[in-house]
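What Swiss-Prot annotates here:
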- 11-265: domain 'Protein kinase' (DOMAIN)
- Leu17, Gly18, Ser19, Gly20, Gly21, Phe22, Gly23, Lys24, Val25, Lys40: ATP binding site (BINDING)
- Asp132: active site, proton acceptor (ACT_SITE)
- Gly172 to Arg: In gm300; production of an additional HSN/PHB precursor cell (MUTAGEN)
- Gly172 to Glu: In n4780; production of an additional M4 motor neuron (MUTAGEN)
- Gly198 to Asp: In gm301; production of an additional HSN/PHB precursor cell and an additional PVM precursor cell (MUTAGEN)
- 656-705: domain 'KA1' (DOMAIN)
Amino acid sequence: MSKYEVLQGFYAVHDELGSGGFGKVRLATHLLTNQKVAIKIIDKKQLGHDLPRVQTEMDALRNLSHQNICRLYHYIETEDKFFIVMEYCSGGEMFDYIVRKERLEESEARHFFRQLVSAIAFVHSQGYAHRDLKPENLLLTEDLHLKLIDFGLCAKTEKGRIDKHNLDTCCGSPAYAAPELIQGLQYKGNEADVWSMGILLYTLLVGALPFEDDNMQIMYKKIQSGCFYEPEFLSPLSKQLLRAMLQVVPERRISVKKLLEHDWLNHKYTQPVKWNTIYDKNFIDRDVARVMSKYYGFESTDKMIEKIKEWNFDYMTSTYYALLHRKRNGMEIILPMVRNSTNTAPPNVQNILCSPTIHASLENNLDKSGLEDDDSDPSSISSSSDISARLKKNCVVSDESSSSRFVKPMSPAAEKDKKMSYVNAMLTMPSQFTGRSPLRIPESPMSVRSSDSASLGSAATPSRGGVKDNDKENASTGKNYRMGASTCKSRGPLKITGVEEGTMKSVYTTPNTRPTLRGLFSPGNAEHKKRQRARSSDRASIGMPPGSPVSIGSAHSANNELLADGRTPRSRIKTNRLPQRVFTSLERKKEKLITLLTPRKMQRDSPQVLKDVKNMVNVSMTASQDPEEVRNLLKKVFDDERMRYELNGWKFLATQETVHGWMTVELEIVRLQMFDKVGIRRKRLKGDAFMYKKVCEKILQMAKIE
């Protein structure tokens, strides 16, 4: 029995993205659409008295649908677990971006902070207070859009009266908590969130915490004093804003309304921050609904729309969001033609909490005022996948022109240029602090091609020829290529070309140059296909050593009768080794089938190969070309620092005890094909973000790999 039986047939669960006190977050694939999602798995036994927090988080996520808040797709409750399926943010944690650049330029910090203020202004307008704002709860999409997560500690008040309601629960992370929380006083949620945003802004601009100490009591005293260091490189406007947000007395603290109008926040922007949601719960994309109606067997698109509007947050809701994500990224909207009759949910899947939510896109309201305008909706790099004619006959595809209210996708080339203009500007901007950009070296003009995602073997799995997933992930996803893979994507028999004519071709010899492989059934091979059988006996006799099984069989067949057209009967040219040859053929076909159905694996003696790391802010490039050397250096650092670690191939899982608890980080040695260098991919699995930053910087510095 599977560990996550309730997810079988709906999601394929992959690597761990992170963990907390009550559960883990795993990367997964939505099987019907092949889109990546994140699944938060919470153990009820570990929750104990905190069980109501999950219900609070679910209520918040259903109602807080905003462009800068991570979207809820699907909610499943079983006897012992909660499964929260959410939008996957492939850009990783915001803190990885800070670790990569050490601190951000003010224009970069402004880009992200405007999005955070937009999200919090909307949260407060709906009567919620987040109460746990910290870098770990800020994620990035592949196009550097910020998404707020983790509403487990949020507080709900009457809508529009958050500034009138007092709270008394002390919660959140100490380094980001407001003074009134530390003192145990009653507080207002909106004022506490403004303080935490001030800490985050300081972190973005300086790369450090304003109030920090290994001794918790000393750190509390620093927070209550409100005194913090102001580096000289900060502009007067940024200093003014930080002082206004980090006021010890809550009544003197700047309000969110005034924060939205502050000069620093709107510097070089043509429009103020748009904090209202761009989604409308009453608007459903008709293209997506039409495809879903054919799959689910609804009589009309309108019937499907009415069903989606129930917002049950079941697999149907998840499918709608996944297809909507494909459309927004210029990918084809496609589902199998007929719903599999065996694709029924297990009984415990039916135990799903249901409630309406705000959603649906009003993309035309986005701010299009320029590169720095944060509210614009950059499209994805991903282009539409190539769908064969045979597949299209068996699949449902949207056939309506883009006449709906949803923005029509641009051409793949235009989409890529539009998005990369800003992403590259952000990632290649040199830092004043370090003097280098996150990439640190020029881009290579090499082309990038996505690979297939892992095979999905279940009743609900689309056919193998389905649309490829063009999402870009930090984890092992479509853009990660591995060395030593022996698979070949050509279909059917292969013809070897590129060998000089006139040279004797023996099946036991290898050409000096690497041959070109091409499918035998391509248009250019029509004549070859007609002549193939006629030359089968000739192939066996050319270049064979005397006495070999093939040459003996050929000599024997020469004495047999010929057919009317002069050809030798196929049965006559076979030898008494036929059973063995048939068995060998079957074995080879079995190996090929296994190879096709198994994801590419890296060789044990080679690290994983990454073809493209442009948007991977959690990858550090080394000066070395020898992965073994880097691995030995990391081992030495871990031993010198007396850090516990486990080594699995090229992946380190290191842990260290800190004043804030245990810190767990994953470091994987990879090969950067674009630059012909060895890199290190970082991932924080558990612990405080700043401790993660310190540990990573210390390890990379001591290993002398930056």
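For all residues, glycine too, the Cβ spot is worked out from N, Cα and C.
Averaged over the domain 'KA1' (656-705), the predicted model reaches a pLDDT of 76. With DSSP classes pooled into helix, strand and coil, the tally for the domain 'KA1' (656-705) is 14 helix, 25 strand, 11 coil.
The sparsest Cβ neighbourhood within 10 Å, among the listed recorded positions (Gly23, Gly198), is found at Gly23. Between the CA atoms of Gly198 (mutagenesis position) and Ser19 (ATP binding site) there is a gap of 26 Å, rounded to the nearest whole number. A distance of 16 Å separates the Cα atom of Ser19 (ATP binding site) from that of the residue listed as 'active site, proton acceptor'. Neighbour list (Gly172 (mutagenesis position), Cβ cut-off 8 Å, at least 6 residues apart, same chain): Arg131, Asp132, Leu133, Lys134, Leu153, Leu181, Ala192, Ser196. The number of other Cβ atoms within 10 Å of the Cβ belonging to Leu17 (ATP binding site), over all protein chains shown, comes to 24. In three-state terms derived from DSSP, Leu17 (ATP binding site) belongs to an extended strand segment. Of all the recorded positions listed here (Ser19, Val25, Asp132), the one with the fewest other CB atoms within 10 A of its own CB is Ser19.
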